[in-house]
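All remarks here apply to the structure that follows.
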Amino acid sequence: MLFSRFVLLAFGSVAAVSASSIYARGRGGSSTDQPVANPYNTKEISLAAGLVQQTYCDSTENGLKIGDSELLYTMGEGYARQRVNIYHSPSLGIAVAIEGTNLFSLNSDLHDAKFWQEDPNERYIQYYPKGTKLMHGFQQAYNDLMDDIFTAVKKYKKEKNEKRVTVIGHSLGAAMGLLCAMDIELRMDGGLYKTYLFGLPRLGNPTFASFVDQKIGDKFHSIINGRDWVPTVPPRALGYQHPSDYVWIYPGNSTSAKLYPGQENVHGILTVAREFNFDDHQGIYFHTQIGAVMGECPAQVGAH
């Protein structure tokens with residue numbers, strides 16, 4: 001029922017957008033480069049997966065240990081606003097982990113369904129190239145938390161004498177995380193250290209995707225598991241485009257993975273049929289489960 005509600009909301013949004021013709025139809029290119037061996041640090045991916053899994057858990061007491069990381073602060077509760085955990089990690093620095101869709105929250109569901117494109121928020125539009133467009137729902141979800149995230153990150157960077165900031169997200173939280181990672185790179189002293197994004201949906205148009213490549217391409221880590229369908233939405237036909245490079249775990253929930261270079265690589269995830277369930281979206285990412293509300297609480301890094 002919850003999944004059906006999401007699908008109906010999504011298709012209703014597409015119909016409304018199509019009728020009003022308020023989205024961009026520009027379509028970016030597709031990479032034809034062959035995949036290469038996974039160059040990413042899989043231990044860091046495993047840790048990042050645990051840190052974002054914990055955002056789905058109700059245990060939010062400061063001092064909680066997940067992997068090498070200590071939970072410092074939590075904002076949002078997953079209903080009116082997505083939950084965001086702030087950690088300190090010897091591996092990742094100050095780590096910002098953002099929860100994905102809470103299917104028990106209509107507000108959270110609606111963020112996924114608002115497919116139309118809009119300009120970047122007035123707070124950061126000056127940093128983006130002309131013509132940049134972002135999905136309304138994902139940007140709205142991030143803007144609800146933007147000021148609190150910046151305040152907390154600045155506070156804990158100072159308290160922990162830490163220069164590194166890593167942003168992590170899953171699903172809706174991955175889209176929010178990409179926008180947050182760009183915002184930190186563009187507007188915060190010291191910029192971004194890394195970002196790890198799991199099951200990332202498309203966030204913006206080709207202008208945005210290419211600007212991500214330009215600004216944080218060497219810090220950007222997108223991980224897709226198996227036949228996960230979430231990274232295939234919103235559709236490219238609506239003017240959306242992924243930034244370059246993703247690691248594809250295939251078969252799903254295994255440790256077999258390759259990097260697919262460039263934007264929208266033709267040899268990757270679209271070569272296999274999608275499965276419209278959450279078995280791979282909420283799966284095992286290099287020995288750590290991201291199971292959302294049905295996952296392990298507290299999160300267990302490297303337990304699989």
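Note: Cβ is positioned from N, Cα and C throughout, glycine not excepted.
In this structure the noted substitutions are not present, so the sites keep their original residues.
DSSP assigns Ser171 (active site, nucleophile) to coil in the three-state reduction, placing it in neither a helix nor a strand. The Cβ of Ser171 (active site, nucleophile) lies under 8 Å from the Cβ of Gly100, Thr101, Phe198, Gly199, Pro201, Val230, His281, Ala292, each of these being in the same chain and 6 or more residues away along the sequence. Under the heading active site, nucleophile, Swiss-Prot lists Ser171.
Around the Cβ of Asp228 (active site), 26 further Cβ atoms fall within 10 Å across all displayed protein chains. The active site annotation in Swiss-Prot covers Asp228 (among others) and is backed by experimental evidence.
Annotation comment: Swiss-Prot describes His281 (among others) as active site. Within 10 Å of the Cβ of His281 (active site) there are 24 other Cβ atoms, across all protein chains. Reduced to three states, the DSSP call for His281 (active site) is coil.
What Swiss-Prot notes for the published mutagenesis of Leu103 to Gly is this: Leads to increased activity on pNP-C8 by approximately 2-fold.
Quoted from Swiss-Prot for the published mutagenesis Phe104 to Gly: Leads to an approximate 40% decrease in pNP-C8 activity.
Under DSSP, Trp116 (mutagenesis position) is assigned to coil, being neither helix nor strand in the three-state scheme. In the shown protein chains, 21 other C-beta atoms lie within 10 A of the C-beta of Trp116 (mutagenesis position). Mutagenesis annotation in Swiss-Prot: Trp116 to His, described as Decreases the optimum temperatures to 20 degrees Celsius and shifts the optimum pH from 6 to 4. Decreases considerably specific activity; the structure shown retains the original residue.
Swiss-Prot gives this note for the published mutagenesis Trp116 to Phe: Decreases the optimum temperatures to 10 degrees Celsius and shifts the optimum pH from 6 to 5. Decreases considerably specific activity.
Quoting Swiss-Prot on the mutagenesis of Trp229 to Leu: Shows a clear preference for short- and medium-chain p-NP esters (C4 to C8). Decreases considerably specific activity. Mapped onto three states, the DSSP output places Trp229 (mutagenesis position) in coil. The Cβ of Trp229 (mutagenesis position) has 17 neighbouring Cβ atoms from other residues within 10 Å, across all protein chains displayed.
One mutagenesis experiment named in Swiss-Prot is Trp229 to Phe, and its note says Decreases the optimum temperatures to 20 degrees Celsius and shifts the optimum pH from 6 to 5. Improves the specific activity toward p-nitrophenyl myristate.
One mutagenesis experiment named in Swiss-Prot is Trp229 to Ala, and its note says Decreases considerably specific activity.
According to Swiss-Prot, the mutagenesis experiment Trp229 to His carries the annotation: Decreases considerably specific activity.
Cβ neighbours within 10 Å of Asn277 (mutagenesis position), excluding its own Cβ and spanning all shown chains: 12. One mutagenesis experiment named in Swiss-Prot is Asn277 to Leu or Val, and its note says Decreases considerably specific activity.
Mutagenesis annotation in Swiss-Prot: Asn277 to Phe, described as Shows a clear preference for short- and medium-chain p-NP esters (C4 to C8). Decreases considerably specific activity; the structure shown retains the original residue.
For the published mutagenesis Asn277 to Asp, Swiss-Prot gives the following note: Increases thermostability. Decreases considerably specific activity.
Per Swiss-Prot, mutagenesis Phe278 to Ala is noted as: Retains approximately 78% of its activity toward DAG, but only 11% activity toward pNP octanoate (pNP-C8).
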What Cα-Cα separation, expressed in whole Å, is found between Asp228 (active site) and Phe278 (mutagenesis position)?
7
Determine, using Cα-Cα distances only, which of these mutagenesis positions is closest to Trp116 (mutagenesis position): Trp229, Asn277, Phe278.
Trp229
